[in-house]
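Remarks on the structure that follows.
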Amino acid sequence: MAVQGQRFMTKTQHYRKVTKPLLERKRRARMNLYLDELKDLIVDTMDAQGEQVSKLEKADILELTVNYLKAQQQQRVANPQSPPPDQVNLDKFRAGYTQAAYEVSHIFSTVPGLDLKFGTHLMKQLGHQLKDMKQEEEIIDMAEEPVNLADQKRSKSPREEDIHHGEEVWRPW
């Protein structure tokens, strides 16, 4: 018999009552984990700049992070023409790759006794790789450009072309 004034809980209500504190603990643990990671990054950066950090509270960590992100955003607004870091890294890589290919070519042309056929093959391969890198970048650049559908002409659908030309479309079935 139930005690007067006491309600029975359904299984769902009991499940929620038990799991809510567990979920809250996990959420807090996750927040603290990322705050600790931010703290480590901030301390490393401040040590590299010669600043001594005695203690950082959670509010300090968040404040420094927000200030850093605002500074980065202002820097992007102030220099809109500066290439993104990925592009700078790609340009540096390409310049280093080209320099290395030049040095390989120089060695093959100046050191006697090296197989010229192998050297020619190697230089062709290096050239093909450099060309492929440039083509991949162009494809990525085209994919990132916004598409203006108003500027494009309407193309006929494949069915309209089939009707007008009488050609059959190959199908695997």
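The backbone N, Cα and C atoms fix where each Cβ goes, glycine too.
Feature annotations, reproduced from Swiss-Prot:
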- 15-72: domain 'bHLH' (DOMAIN)
- 93-126: domain 'Orange' (DOMAIN)
- HIS121 to Arg: In strain: NVIII-42 and NVIII-18 (VARIANT)
- ASP162 to Val: In strain: NVIII-m11 (VARIANT)
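Residues 133-134 of the same chain lie 6+ residues outside the domain 'Orange' (93-126) yet bring a C-beta within less than 8 angstroms of a C-beta in it. Residue environment of HIS121 (variant position) contains 11 other Cβ atoms, counted within 10 Å of its Cβ in all protein chains. With helix defined as DSSP H, G or I and strand as E or B, the domain 'Orange' (93-126) counts 29 helix, 0 strand, 5 coil.
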